[in-house]
Each structure stands twice: as C-alpha cells, then as structure tokens.
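Have a look at the structure below before the remarks.
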Amino acid sequence: MMRCLAARVHYKTLIVICALLSLLTVLLWNKCTSEKALRFLPRHPQPPPSPKIDSHPQQPQPPEPPPVVGGVRYEEIDCLINDDATIKGRREGSEVYMPFSWMEKYFEVYGKVVQYDGYDRFEFSHSYSKVYAQREQYHPNGVFMSFEGYNVEVRDRVKCISGVEGVPLSTQWGPQGYFYAIQIAQYGLSHYSKNLTERPPHVEVYDTAEERDSRSSAWTVPKGCSLTRVYDKTRATSVRQFSAPENSEGVSLPLGNTKDFIISFDLKFTSNGSVSVILETTEKGPPFVIHYVTTTQLILLKDRDITYGIGPRTTWTTVTRDLLTDLRKGIGLSNTKAVKATKTMPRRVVKLVVHGTGTIDNITISTTSHMAAFYAASDWLVRNQDERGGWPIMVTRKLGEGFRALEPGWYSAMAQGQAMSTLVRAYLMTKDDTYLKAALRATGPFKLPSEQHGVKAVFMNKYDWYEEYPTIPSSFVLNGFIYSLIGLFDLAQTAGEKLGRDAGQLYSKGMESLKVMLPLYDTGSGTIYDLRHFILGTAPNLARWDYHTTHINQLQLLGTIDNSPIFRDSVKRWKSYLKGGRAKHN
C-alpha cells in the first residue's frame, strides 16, 4: 500500500515540501538569534509616566552637589567684611576666594587678564608705576633723571604748543591757559634727554633755494601769484620770495610724506600771511588743514581747519611744528581744563601752501626735532625771567584746606630749579653766557622767605627748605624740593667756585636738611607727598605711586653725587614698597 502511495505522489510535490521545511527551519533559527542578541544591548530608561490627577505628591529632591571646575568642587560663601558689609566669595576645600573687583578697591591693588600664546593669565601688581634704572653718575650736561620717557606735549593738561612762543600752555589750574615754568622746563629737559638717548632723526629736505641745482618747478604758482629765487643779504644765501593774495589758491609745494610729521621752515613775512599744511588723516572725509598765521591767536578750530597764531614773523625765524601734536590738540580743543582725547592720526602730509608776501627757505620734514624744542624752552626762560630772577606763575593755586591760597605772581623752587637745569644745559651746548647769567639770577628767590615773595622755609627753626609751593604755613613738598636741589647742583658745578658760590651754599644747606628730614616722609609702606599732617595736624597726604617712584628716581640720582647711606637705604626700602613690602612691626 505504501509503495502505491509513494508512486502516486509526484516527485515535484516532494521538492516543494522539502523547500518549505528548509524555510521554516531558517526562520526559527533567526528568531532565536535575535532574542539572544537583544538581551545584551543597553537598555534606555523608560520615559516617566504622564502625570495624573490622582498621582501621589513627589518627595523633595536632595540639594545639587557643588559645581565642579577643573576637577575641584567649590561653593558660594558669604564673607563678612569688618562687621560692616557682606560680599559673596567662593570656597574650595579649606581655601576661601574673594572677588578681585572688591580686592582692588579695598587694598588699592591692580590686575588684569592678559592672553599669551592663546591662553589667559591674570597679572597682579601692588603698584602701577615703575622705577627707572640710574644709568651712570649724574652730570649737568647729561640725561636729566628719567625725562627721556616724558612726553609733556601729549598731556591732557597741555592746551597746545604756542605758535608764538613754541612752548606748552598749561591748563592744570585754569582752563584759560597760562605759561607754567615747570611744564616748560620739563618740555625742554625731556627733549634734551631724548636727543641724547634716541638715534638721529631722518630728515627729508623738500626745498632749499641755496642749492644751485634746486629748481622751483615743483612749486605750483597760480595766476596772480609769484615765486622767485632771490639773494638775501642778511642770511648771505638764496631764498624763495613769494607773493600770493589771501583770496588766491596760494603758492604750494607738494610734500607727500607718509612717515614723519615734524615740519620745519625758515620764514620772514613782509605782510600779513600764513603757511598752511594739508593733512590726510585716519578720519574719513576731506583732509584737515593746519594754518600758521601772522596773528597772536592761540588756537582755533572750525570744521576741519585748525589755526595757530605764530606772530608777525617780520624777521627771519625758524618755525618747527609737530603736526601730530598740532592736529590732535586742535581736534581735542575744549573749554575745560583737559584736552579731549582723539584717535585721529595723520596719514600723509599732502602739501604746503603760502599766502601773503614774504620769503621762505629750508623746508624739511623729519622724524624728530628735539633740540628745536629744547632751545624754544631755554629761550622762553631767558625772555620771561623777571627782575627778581624768578618766573612768576600767573594763576591762583590752592594747595588745600589750612593753607593760604597762592595769588598770581608766586614763585616755585621747583620751577627755579628745573629752569636752572635747562639753562645750564643750553649754556653748555652753546657757550652763550646769556643762558648762564639767567641761571645765576634764578638763585634770588631762594634767599627770601615765603612771606617776602621768596621760596625759603625753615623747619623746626633749623633746617632750610625750598618750597615748591611757598604757602603760609609752609607745606614742605618733597619732590619739588629735591628738583630744586638738582638745579642748584647743576648751576654750582657749571658756574665754578666763584660764580657758583651762592648756588653751592644753597645746595649744601638743602642737602643737610634733606638727610635729616627724609625719614619723616616714610610711612613704612609708601611715602608722603608733604608734611601737612605735621604742620596742620591733619591726615597725612600720601604720595600716589607715580610720586613715590619719582621720590625713588630722585634719590637714585642724588646717590650718584652723594654717597650718604640714607639715600641708598631709602631707595632699597622704598623700592620694596612697590611690591607690597612693609616695615617691620613691633
């Protein structure tokens, strides 16, 4: 019977049955393998069930652990300051950190975040002023202290450099502006010192009529104007003679300098006139024009025209102007004590334009002209010294409560001393006795007490002192006194034993006082500006860090001409105060 059944089943049917059995076997095998693999896969947390009205209230969560920064846990903490105020600090383990924004005000310290090679670093300093290294023994013909680093003309309390006088006009105690002998002497001494320490300037000559091959073809002479080469007997040289009506375009010379901005020219007018310099600047829009006119106008700004009066100039004179300073003082002109800050810079000196009738020669542009500024200051001191030998300061000065105000016309020992230092150097450079005689006359106010329009004070009825501010009662300002001593030293050394006897005696008496009184200015962590706390019984007038470093620089200088230990020891101790050093306590 089986054989009959097998015979009846077609062989194709057997093939289909075998295929179905094979497929079923494969499917069962894959299912088992997948379930086994799923048991080893990471399981994601199930989403929380949707909240329901009847769900149980949640239990309060435990507080979050402290944040972790750089692997260190920290937490905020209240810091109680002197039982007066509370600020937020940070605790990391046993350390407590307080914000620097609070520390810098509380301790009067300084710091900032700076970046080096792509990473940030916080730089902290106890003070903000630096001490200059004394290069060598001080000499009256050498660098004056650290004045090669001074830039008097850029100070915001300098209104401008006068076109008539060639020296700075100060606004420190009055927005109207006044000539201040200290500022003028510092202007001269800084440029003198720069001349000794800087490389010689690059000078480019644009026109000099003396050269035989010099041609006027570079000049532009519009219709109605003239320009000729003539011989000037007073100068024994050829010059350019020009004539250009005020309503004309003017006779012009292209310059095109993009690197240097000190312009100089020899000039003589026979009528009213002007020399104008066109400047392209970093400011968008038309160029600025600086006009140097034959008036006594100090400075004027109108739109993009800046005007400086340079006086009549009816005899040959050399005009030297710093175009950068003149531009920025003009743009920043204000009616307040401070010149407004500006970022505008000159890019190119385009051309020079003359109007009026006169002669011009030796037009140059240079990197610097330090000696021109030095002699401008020296000559101003000679011209403006009065019959007493002083340089009166024509502005009221109020030093503080308890001191009688100084009315216009007062003298300053610091002004007298720094003027001496300037004039002595001018004499040593030129051998012109005019400068030395003016310096010798400047000792006059040192011999008279403050009550008699002098600068002399006496401490404890014994020690002579020369007052920067000859107040009543005396104030005993330290830095001004030392500057006066340096000036007396310069004069005594230069004038010699006979002519310099008065200066030498004044210097010796002053140095004796300084050595005795210097410890009175030491607080154990800084220095004191004056002795008002002793004279008036008020709080001490602590010296700012820039005055503190001035005291150090002055003592370093004196230490090269007097080897008294008090100068060396004071310098060492006072330098330590700049980095947080303090005198020992009991």
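Just so it is clear, glycine is given a Cβ too, placed from its N, Cα and C backbone atoms.
Straight from Swiss-Prot, the features:
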type	residues	note
BINDING	Tyr150, 155-157, Gln183, 398-401, Tyr483, Arg532, 544-550, Arg568	substrate binding site
MUTAGEN	Arg155 to Ala	Moderately reduces catalytic activity
MUTAGEN	Arg157 to Ala	Abolishes catalytic activity
MUTAGEN	Tyr178 to Phe	Moderately reduces catalytic activity
MUTAGEN	Tyr180 to Phe	Moderately reduces catalytic activity
BINDING	Thr208, Glu210, Thr237, Asp361	Ca(2+) binding site
MUTAGEN	Tyr469 to Ala or Phe	Significantly reduces catalytic activity
MUTAGEN	Tyr529 to Ala or Phe	Abolishes catalytic activity
MUTAGEN	Arg532 to Ala	Significantly reduces catalytic activity
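According to its DSSP assignment, Asp361 (Ca(2+) binding site) is in a strand. The Cβ of Asp361 (Ca(2+) binding site) lies under 8 Å from the Cβ of Asp207, Thr208, Ala209, Glu210, Arg235, Thr237, Ser238, Val239, Arg240, Phe265, Asp266, each of which sits 6+ residues away along the same chain. Under the DSSP three-state reduction, Thr237 (Ca(2+) binding site) is assigned to strand. The recorded positions examined here are Tyr180, Tyr469, Tyr483, Trp545; by Cβ neighbour count within 10 Å, the least packed of them is Trp545.
Of the recorded residues, Tyr469 (mutagenesis position) and Arg568 (substrate binding site) place their C-alpha atoms 27 Å from one another. Here Arg568 (substrate binding site) is compared against the mutagenesis positions Arg155, Tyr180, Tyr529, Arg532, and the shortest C-alpha distance is to Tyr529.
Taking the centroid of the Cβ atoms of Thr208, Glu210, Thr237, Asp361 as the Ca(2+) site, the other same-chain residues with Cβ within 8 Å of it are Ala209, Glu211, Arg235, Ser238, Val239, Asp266, Asn362. Annotation for Tyr178 (mutagenesis position): same-chain Cβ neighbours under 8 Å, separated by at least 6 residues, are Leu169, Ser170, Thr171, Ile393, Met394, Val395. DSSP gives Tyr180 (mutagenesis position) a coil state; it is part of no helix or strand.
Cα of Arg532 (mutagenesis position) to Cα of His548 (substrate binding site): a distance of 17 Å. Its Cβ taken as reference, Leu399 (substrate binding site) is surrounded by 17 other Cβ atoms within 10 Å in the chains shown.
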